[in-house]
Amino acid sequence: MDVRCINWFESHGENRFLYLKSRCRNGETVFIRFPHYFYYVVTDEIYQSLSPPPFNARPLGKMRTIDIDETISYNLDIKDRKCSVADMWLIEEPKKRSIQNATMDEFLNISWFYISNGISPDGCYSLDEQYLTKINNGCYHCDDPRNCFAKKIPRFDIPRSYLFLDIECHFDKKFPSVFINPISHTSYCYIDLSGKRLLFTLINEEMLTEQEIQEAVDRGCLRIQSLMEMDYERELVLCSEIVLLRIAKQLLELTFDYVVTFNGHNFDLRYITNRLELLTGEKIIFRSPDKKEAVYLCIYERNQSSHKGVGGMANTTFHVNNNNGTIFFDLYSFIQKSEKLDSYKLDSISKNAFSCMGKVLNRGVREMTFIGDDTTDAKGKAAAFAKVLTTGNYVTVDEDIICKVIRKDIWENGFKVVLLCPTLPNDTYKLSFGKDDVDLAQMYKDYNLNIALDMARYCIHDACLCQYLWEYYGVETKTDAGASTYVLPQSMVFEYRASTVIKGPLLKLLLETKTILVRSETKQKFPYEGGKVFAPKQKMFSNNVLIFDYNSLYPNVCIFGNLSPETLVGVVVSTNRLEEEINNQLLLQKYPPPRYITVHCEPRLPNLISEIAIFDRSIEGTIPRLLRTFLAERARYKKMLKQATSSTEKAIYDSMQYTYKIVANSVYGLMGFRNSALYSYASAKSCTSIGRRMILYLESVLNGAELSNGMLRFANPLSNPFYMDDRDINPIVKTSLPIDYRFRFRSVYGDTDSVFTEIDSQDVDKSIEIAKELERLINNRVLFNNFKIEFEAVYKNLIMQSKKKYTTMKYSASSNSKSVPERINKGTSETRRDVSKFHKNMIKTYKTRLSEMLSEGRMNSNQVCIDILRSLETDLRSEFDSRSSPLELFMLSRMHHSNYKSADNPNMYLVTEYNKNNPETIELGERYYFAYICPANVPWTKKLVNIKTYETIIDRSFKLGSDQRIFYEVYFKRLTSEIVNLLDNKVLCISFFERMFGSKPTFYEA
C-alpha cells in the first residue's frame, strides 16, 4: 500500500492515540492509528534500576553529554567544559511517569515519535501491511511504525478536498448577537477529491415575504424544506434557518482535508455552532477514524499575555477541537503572522494580493472599459486577477476609486471589464480588489429579495476569496514544507512560535551527532547591543545609491564563528585596564586563530570594562549545523524561484525561501531568548558583535572607493577584521568594466546587514552594470569564508528622513532604465494607520515633487527648500480658507484598550463619554475613528495646547455642524514636521515652522 502522509492528529480520550491521515495513489483516504507515548531519555544505569520496568525501551547508543553553562573568568585559567559519555535509552510510556534524572525532556512527544521511527511527517511510504490491523473500512491500527514505514518512496501527487465558507448575519447595531440575529446567508466553495468545484449559497427564507420567496423561485432559485432535498449543484437555495444550519452541520462533519475560513474560528464557525444549538439543541459532532471517540465542535481560546500586541492587548488565538483529521484553517490568523500590512481586513488583504495594471480600452458616460493580460503587467498577474474577477462585484481603480462591475469577459490569461466609473484621463491604471462599496447595516435595514440576492453575490465572493488567498499564499506547500522542516504534524505547523518549532530539527540533529546538551545553572539574561545602524550622511540624493545586502548575515556569522553553547570555551572579563591589557596579550597565544575566534563584546555588568568570548572552531557546533540545513533549503527554493515562469509559482517559491530565511534568522533570536532550548547569551551577543564588525568592514572598503581605467581602488586594504589570513589585501583590483568608466563611491547609510553606497552617476543602466561587477569583486576579493553579499537594487532620488525611514524609486538588480521603478516607503507615514489620508496624500505629493527636483538637478538644496516651503504654505493656507476637503480625509483610528498607566487617561475618558450617550458602544479591542474638531469661528491657531480635548469620535451618524470646523492646524503641524525633516536647510525650516506654528520643529535623530 503506497501512501502519502497529509495530516497527523491526536485523540485525547481515556485511551490516547495518534492518527495519520494518508492518501493512496488512487485517491483513497486511509487512516492509521498508533499508540500514544510519552518519551524519556535516561542513562543505562537509570534504565536498569527502573521499577516497574519501562513499557518500551530503545537503545540510543553512546551519547556525549555536554554541560553548556557559560564559564565566566577574570583570567585565562578557564576550566574545561564538563563532558561525559554514557549508553542512553529512549523510554516509551503510555502514561506520564516521574523518572529522576531524565534528560532531553524539553522536546515534544510527537517529534520523538517521528524521529525514533524514521518517519517524515509529509513523506510517501510503501507500507508493509503485515504490521497493520484493520479496524474498519479505511482505518488500521499499527503497533510497529518503524517497520511498517521502513520503505520510503519518491513523492507522488495526490488530490485534496476543501471547504471554503463565509456567512452573513443580520444585525441592527454594529455587531450581530447569536441570541437575536439570524444568519441570512451561508456560502460555500466545495472542492472534492475529483477536483470538482461547487459554488452554492443558502439564503434564509424567513427574512423574506412569501411573495418574495415565490418571485425568487420564479427567477431560478431552489426552495427546499429539509436537508434531504438539498441539491449542491444549484447556486442559490432558499430554506429556513434551521435547514441552513443543518446543512452547515452536515458539511462540517465531513472529513475534508481542509476547512478554510477568514476569521472563522472567532466568528463564522462559532456563530454557526452556537446558533444551531440555540435553535435545535443539536451540536456539530466529530468522530475519530476508529469511531471510538466523539467530540463536539468547540472553539477554545489561547491567550498569550506574554506576547502583547498593539495597545497592550493580549495575543489571543482561536482553535477548533476536532478529531477527524480535517485541518480547520483560519486565513486571518495565518496572514497576521506572515504579513506586515496596514490592515488585516479581508478587503485590505485581497487588495494587497490581487492587483494588476489594466489598460483603458474605452471611455463611456460614467463607465470605463479596462483590459488586462500578459502585455499590461507581469506574466500571471492578469490571470490571477481574472480568476478573482469571476466572482468579484467591485474593483478598486488607482488605489481608492471603488467601482461596481457592470460586465466582465474572462479568458485564460486575461480579462475585459466594464466598470461604473468616473472618466479618468490616463491610459493605464492599477486595478485591485478592495472594499465593496456597500453598507451592510443599511442593506439589512432595507432588506428585500433584490438585496438578498446581491448579498448572496458578496457572500460567495468572500468564500471564493478564501480559496484565492489560500492559493496565493501557497498555504498547502508551506504546510507540507513546515511539517518536514519542523518535524511537526501539518495541523500544528502554524500553531507554535519559533522557540517551539525549532525543537524538532534540533532534536533530529542532536540524535544524529549523539549529543545531549544540559545545564545545571539557572539561565541568566543580560541586555546586549543589536545591529549597527549608520546615521544618514544627508537627506536628499540626486545621484544613484547602490544597495548591497549580506546574504543571511546572522546565520552566516554563527557558521563562521562556530557560535554554539557547547563550542564556547569561556568568557574572559576585566574590571580594570591593566587586567584587560594582560588578558588581550595572552589570549591570542593560548587561543590562536583560526582554530579559535575571540569576540570583543560590550560588558554585561557596569563594573566590567571589557568582555571577550572565545569559541572553538575545530568541530562544527549544533547551531551552525542547524543553520546549514536551513540555508541549504533556502538556496534550493531560491533556485526554483529563478526557474519559475508564472507569478503564482514565483509567489510560492519566494514565500518558501523567505520562510527558511526567517527560520534561519530566528535562530539568532532564540540564542538570546531565555526559554529557548538554544539559549546562549554569549553566542547571541557575539553574533551581533561580529555582524557589526562585518558591516563596518564593508563600509570601510567602499566609502571612498574609485573606479578608473578598468581598475577599482577600494578605500582600505582588504584585511580580515578578525585575524590575519593568507588572502591578498591589495585594495587595487582589476575589473571587467570599460576603461573609460570613472566613478567615485561614498557610503551614505547602512542598517544591520545592508550598505547604501552612492555612485556619482544618475544613469540607471550604468549603475546596475557597475553594481553587479562590484558584487562579484566584493564576494571574490573583499569577503572571506562563507560571507557573501548581494546587489539588491539601485535607489533613485533617495530621500532619507532619518534612520530606518526613507522614500525612493527602486530599480531591482534584474531591471533596467526602461523598467517601471517601484516606489518604496520604508518606515514613513504612508505605511502607518495612525496618519490621516490628508497627511498621506500631501506627503506623497511633496515626496514626488522632491524626486522630480532631484532628477532635474537644476536646483541646489537651498533652492529646493525654499520652493518646497513656499508651495507648502500656499497649499495649507488655501485648504484652511476653502475648507473643501471632506472630513474622511482627516479621520484617524485608534484601538480602544484599558492598558493605560493612568486611570483617567484622556483616550479612555473619550470612549467612556461616547459610550454613555450612544447605543452602539465601542468595545475593548475595537478600533474607532476620531478627528480633531473645533468651533468654526476659531482663527488660525499657532500655539496648539490641550489638543486631546478637541478629539471627537466619528461614527456613521456624525455630521460636521455649521458651527464646527476641522482643527486643521493639528494636521498641518504634523505634516509640516515630516516635510521639514526631508529638507537639508535647518535654518530655513525652523524659521518657516516658527512663523506658521509659533514653535521650533522636532528634527528626527540622525
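Here the Cβ of each residue, glycine as well, is placed from N, Cα and C on the backbone.
The note that Swiss-Prot attaches to the natural variant S338 to F is: In PAA-R mutant; phosphonoacetate-resistant.
In Swiss-Prot, the entry for natural variant G372 to D states: In PAA-R, NG26 and PAArVg mutants; phosphonoacetate-resistant. The structure shown retains the original residue. Its Cβ placed at the centre, G372 (variant position) has 25 other Cβ atoms within 10 Å.
For the natural variant G392 to D, the note given by Swiss-Prot reads: In NG26 mutant; temperature-sensitivity. In the three-state DSSP classification, G392 (variant position) falls within coil.
Reduced to three states, the DSSP call for E611 (variant position) is strand. Taking all protein chains in view, 23 other C-beta atoms sit within 10 angstroms of the C-beta of E611 (variant position). Here the residue is the original one, while Swiss-Prot reports the natural variant E611 to K with the comment In ts42 mutant; temperature-sensitivity.
For G372 (variant position) paired with G392 (variant position), the C-alpha to C-alpha distance reads 15 Å. Other C-beta atoms found within 10 angstroms of the C-beta of G392 (variant position) number 24, with every protein chain shown included. All protein chains considered, the CB of S338 (variant position) has 15 other CB atoms within 10 Å. The two recorded residues S338 (variant position) and G392 (variant position) have their Cα atoms spaced 25 Å from each other. Between the alpha carbons (Cα) of G392 (variant position) and E611 (variant position) lies a span of roughly 62 Å.
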